[in-house]
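Before any comments, here is the structure.
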Amino acid sequence: MATKKATMIIEKDFKIAEIDKRIYGSFIEHLGRAVYGGIYEPGHPQADENGFRQDVIELVKELQVPIIRYPGGNFVSGYNWEDGVGPKEQRPRRLDLAWKSVETNEIGLNEFMDWAKMVGAEVNMAVNLGTRGIDAARNLVEYCNHPSGSYYSDLRIAHGYKEPHKIKTWCLGNEMDGPWQIGHKTAVEYGRIACEAAKVMKWVDPTIELVVCGSSNRNMPTFAEWEATVLDHTYDHVDYISLHQYYGNRDNDTANYLALSLEMDDFIRSVVAIADYVKAKKRSKKTIHLSFDEWNVWYHSNEADKLIEPWTVAPPLLEDIYNFEDALLVGCMLITLMKHADRVKIACLAQLVNVIAPIMTEKNGPAWKQTIYYPFMHASVYGRGVALHPVISSPKYDSKDFTDVPYLESIAVYNEEKEEVTIFAVNRDMEDALLLECDVRSFEDYRVIEHIVLEHDNVKQTNSAQSSPVVPHRNGDAQLSDRKVSATLPKLSWNVIRLGKR
């Protein structure tokens, strides 16, 4: 077996930016079994007195997710937030047109805020700009963030929440460019309502940050024109523009599939260019950052979802079971987000529990980790600090849709406070190991703490509630001498090489 070689230089002064911890965010929508039967299952042996599953809470805490987007998603475009507050017995059952389900409203924003506190996350709250508009948006900010002395803040207090929730980050609707969206709008229609909603929301609470909707994915016919038009209307009043993108391996072409993170990289660069064009056009001193608030692999469950009966409570929708190659692509996508730490400040793995998720649950049964759980956990836990620009020389390959795909996808993160450097690396090679030589000349007296590897001989291998064949091991061979790290990256592997001060 031939071993290819790649080299990399990491230098503590080659800084991209401090990584905003919110890029390791996630998403919970009122969809399928994400809420009901996911985070919330009264009567489950692991449920607390409020019905929240403690086993799920522990798995989420292990991921150290700093921010969670809620309550949607397509769901939010038909959602009346008032339905989910106040006495539970008085809450209406509603038809959710987005997912053709019945919403009981047993869980609403106050219960979700309680749960988010338990897992140590802040909430990225979305407002409904589909069936509703600026009035409901300002009232929701008042209910959540105003201390007291007004109708909606006093209503929150009457509901048992004396202290305001102080939600900092808000989404101005969801995927309004999509014809599937409840209340779909043109770019001009959406740009106008988003601008007016942004103004009144910030008048209620000037400390909040706002995310305006970009395109639902890069293949939308209105992509780029949508962003330019929407930002033209909203630039002075918003802080972020959103990106959404999901990938799948429908053609069963692993080499091409693992190169899709290059498309993600190009998507990010394109949106940065559009935002900066509007900045130049407006002669603005303000820079708009990016919120990649839906990203993941999503394709396994597409056919099964067509067979689900409509108008039931918490049907098993979007329950992708992820395999090993999915974990590798998720790793490449995480590295791509880190590489753009200067502009991507928020990102949400969509979603968190049961719905295209790293965590799965069974009714009255266990919770378990999917293959994609591990790269996400490693990135979140060890990817805090400054992203360093990697100078890489790697052998390359061509695939169906891409040319010059590097076998090595890698980045290093420097945590000055902990005096640690973490190298994240994916070897895309399907046949051979890759010998990595990494020059760490600016890091004196460092040693290898550990070399974590996620590998498997079968790219289609999945985990289940009964067994977890795809799990990382700590038997990587990384060594450091003469300020050079050398490591073997097994074929098709996700690697985390942690360096610390002696």
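Cβ coordinates come from backbone N, Cα and C, glycine included.
Note that the structure is a prediction, hence the values are computed from the model and not measured.
Taking a C-beta cut-off of under 8 angstroms and a sequence separation of 6 or more, Glu175 (mutagenesis position) has the following same-chain neighbours: Asn74, Ser77, Gln181, Cys213, Ser216, His244. The active site, proton donor/acceptor feature in Swiss-Prot is assigned to Glu175; the stated evidence is a curator's inference.
Secondary structure at Glu294 (mutagenesis position), taken from DSSP and collapsed to helix, strand or coil, is strand. A sphere of 10 angstroms centred on the C-beta of Glu294 (mutagenesis position) encloses 25 other C-beta atoms. Annotation source Swiss-Prot lists active site, nucleophile at Glu294.
For Glu29, Asn74, Asn174, Tyr246, Glu294, Gln351, the entry in Swiss-Prot reads alpha-L-arabinofuranose binding site, with the evidence type experimental evidence.
A mutagenesis experiment is reported in Swiss-Prot for this position, Glu175 to Ala, and the note states: Strongly reduced catalytic activity. Increases affinity for substrates. The mutant has an effect on the glycosylation step. The removal of the acid-base catalyst seems to have affected the ionization state of the nucleophile, elevating its pKa, reducing its acidity, and shifting the optimal pH to higher values.
Quoted from Swiss-Prot, the note on mutagenesis experiment Glu294 to Ala is: Abolishes catalytic activity, but the binding affinity shows only a small change.
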Self-check item: Nearest-integer angstrom distance between the alpha carbons (Cα) of Asn174 (alpha-L-arabinofuranose binding site) and Glu294 (mutagenesis position)
Solution: 10
Self-check item: Env. residues of alpha-L-arabinofuranose site, Cβ within 8 Å of mean position of Glu29, Asn74, Asn174, Tyr246, Glu294, Gln351 Cβ
Solution: Phe27, Leu31, Gly72, Gly73, Glu175, His244, Ala350
Exercise. Compute the C-alpha separation of Tyr246 (alpha-L-arabinofuranose binding site) from Glu294 (mutagenesis position), stating it in Å without decimals.
Key: 8
Self-check item: Of Asn74, Gln351 (the binding-site residues), the residue whose Cβ has the fewest other Cβ atoms within 10 Å
Solution: Asn74
Quiz item: Measuring Cα to Cα, how many angstrom lie between Glu29 (alpha-L-arabinofuranose binding site) and Glu294 (mutagenesis position)?
Solution: 11
